[in-house]
Amino acid sequence: MTYRSIGSTAYPTIGVVLLGGIANPVTRTPLHTSAGIAYSDSCGSIRSETRIYADEATHIYFNGTESTDDNRSVRRVLDRYSSVFEEAFGTKTVSYSSQNFGILSGSSDAGAASIGAAILGLKPDLDPHDVENDLRAVSESAGRSLFGGLTITWSDGFHAYTEKILDPEAFSGYSIVAFAFDYQRNPSDVIHQNIVRSDLYPARKKHADEHAHMIKEYAKTNDIKGIFDLAQEDTEEYHSILRGVGVNVIRENMQKLISYLKLIRKDYWNAYIVTGGSNVYVAVESENADRLFSIENTFGSKKKMLRIVGGAWHRRPE
């Protein structure tokens, strides 16, 4: 049977062991191990939607605007799987359309993973880890969104592999409150290109691997607090190194909020994560989520209640 299109959905991500440094701009293989979670809101409305469809010429659309895709990453993945499209659609020529909804950060992972979900929907016997390796051309941490829950992407700088550590159900007693600030984001490539200049980078690579192994141990006993406490420690190390090479992600009001969170911690547990953008993500036990969400002074940020969710998925081809 010949189809005309397939749609898919994937969810954005938050780093837990933060990634800094890629091997090269083409394969985007990470230089060291990292970890992350996929997130959305209570009804799954924070997401990336993708449609791949047969066409007379290839067009690539992001949020309704056609892109030249100058780095050719999406086009490269579509070309790589042209035989899959030919088998399903009767033609190798396809177009791609992606739309993001409410994403705070991690949209590249979601966009890449939604491509992977569509490809796997058309050819289920493909190895998802092989597909993930190709998706890295779009986003180096695409596996976080492709597999969902809590994942670790093990990497030695030459080869990378994403391992699913915990399903989202393991986090059912926890919520994440996002505090979104209106600061300009540092592009991920600025971080990747600068952090490797630090004299502390070799130690950072070692610590990231150690943190990932510790998270895997915490996961064995469902020590969710241990995982997020370590994520906060990782955030603090990571951004200290970035400041040392002139990349300041945590701006004034973000730091004020972080200081306030540490005061709140005397009353009830919380742990924060800052990745490369202008958001402070705060893990908290669900019983205290409303208390955290209702704090009056957010230092100019907007709040959003989040939860950890599963991997990317596809619809029935049409």
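From the backbone N, Cα and C atoms, a Cβ is placed for every residue, glycine too.
So, quick note: what you're seeing has the original residues, none of the substitutions.
Look at Swiss-Prot and you will find L19, E140, R144 tagged as substrate binding site, backed by experimental evidence. Sequence-distant contacts (6 or more apart, same chain, Cβ under 8 Å) of E140 (substrate binding site) comprise L19, I22, R28, T29, P30.
The ATP binding site annotation in Swiss-Prot covers Y96, S97, S98, Q99, N100, S105, G106, S107, S108, R185, S188. In sequence order, P12, T13, I14, R185, T275, G276, G277, N279 make up the list of same-chain residues 6 or more apart from S105 (mutagenesis position) whose Cβ falls under 8 Å from its Cβ.
L18 (mutagenesis position) falls within neither a helix nor a strand when secondary structure is assigned with DSSP, and so counts as coil. What Swiss-Prot notes for the published mutagenesis of L18 to A is this: Strong decrease of the affinity for ATP, but almost the same catalytic efficiency compared to the wild-type.
Secondary structure at S105 (mutagenesis position), as computed by DSSP, is coil. Experimental mutagenesis at this site is recorded by Swiss-Prot as S105 to A, annotated: 4.6-fold decrease in the catalytic efficiency for ATP, with only a marginal decrease in affinity compared to the wild-type.
For the mutagenesis result R185 to K, the note given in Swiss-Prot is Strong decrease of the affinity for ATP and 17-fold decrease of the catalytic efficiency compared to the wild-type. R185 (mutagenesis position) falls outside any helix or strand according to DSSP and counts as coil.
Annotation of the published mutagenesis R185 to A in Swiss-Prot: Loss of kinase activity; the original residue is retained in the structure shown.
Nearest by CA distance to L18 (mutagenesis position), out of the binding-site residues Y96, S98, R144, is R144. Other Cβ atoms within 10 Å of the Cβ of L18 (mutagenesis position), summed over all protein chains shown, number 27. Cα spacing between S98 (ATP binding site) and R144 (substrate binding site): 18 Å, rounded to the nearest whole number. Residues L19, E140, R144 make up the record's substrate site, and a Cβ search at 8 Å around their centroid adds T13, G15, P30, S34, G36, D109, S139, S141, A142, G143, T153 from the same chain. For the pair G106 (ATP binding site) and R144 (substrate binding site), the C-alpha distance works out to 10 angstrom.
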